[in-house]
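A quick write-up on the structure given underneath.
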Amino acid sequence: MRRQPAKVAALLLGLLLECTEAKKHCWYFEGLYPTYYICRSYEDCCGSRCCVRALSIQRLWYFWFLLMMGVLFCCGAGFFIRRRMYPPPLIEEPAFNVSYTRQPPNPGPGAQQPGPPYYTDPGGPGMNPVGNSMAMAFQVPPNSPQGSVACPPPPAYCNTPPPPYEQVVKAK
């Protein structure tokens, strides 16, 4: 008596497993009569037999995702290590010598400095850059090729402040 409930339980468990597992029911004609067969969930019906798809690994999207992430990580790490171990050579640039002449100290407020006047300060024409730090930054040394070229002075309106807004509006 005890064996019978165990057999019934095993039979029910087997039926439950068979029903829950997704299977494909296939059939084909042999002569005039159909012949039935069952394939597993990952198999397809192929004529008179079951066959496995060659590209069934495409269903494993997480496998391909992890594989591509691993390849990208390895390539990035290899590139980083290669750049650290073998840094690119520095480009050799030609030597660029910068030389400048120091201006003599300012002798006094009324004394004129020797050399051409500089027109960088809007305070007025003929102002020397000794007291003007902005003009000193853009000063051309006298022995450079640009210093020997004679340039005409800028127009007079460059050294005057702009007219007031009201005057410009009334003129139009």
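Glycine too: its Cβ is placed from the backbone N, Cα and C atoms.
At each noted position, the model has the original residue.
Features as listed in Swiss-Prot:
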MUTAGEN   Y119 to A  Does not affect binding to WWOX
MUTAGEN   Y157 to A  Does not affect binding to WWOX
MUTAGEN   Y165 to A  Reduces binding to WWOX
Item checked: Distance [Cα-Cα, Å, rounded] between Y165 (mutagenesis position) and Y157 (mutagenesis position) -> 17
Margin query: So if I measure Cβ to Cβ from Y157 (mutagenesis position) and keep only same-chain residues at least 6 apart in sequence, which ones fall under 8 Å?
Written below: none
Margin query: Test of understanding: give the count of other CB atoms lying within 10 angstroms of the CB of Y165 (mutagenesis position).
Written below: 8
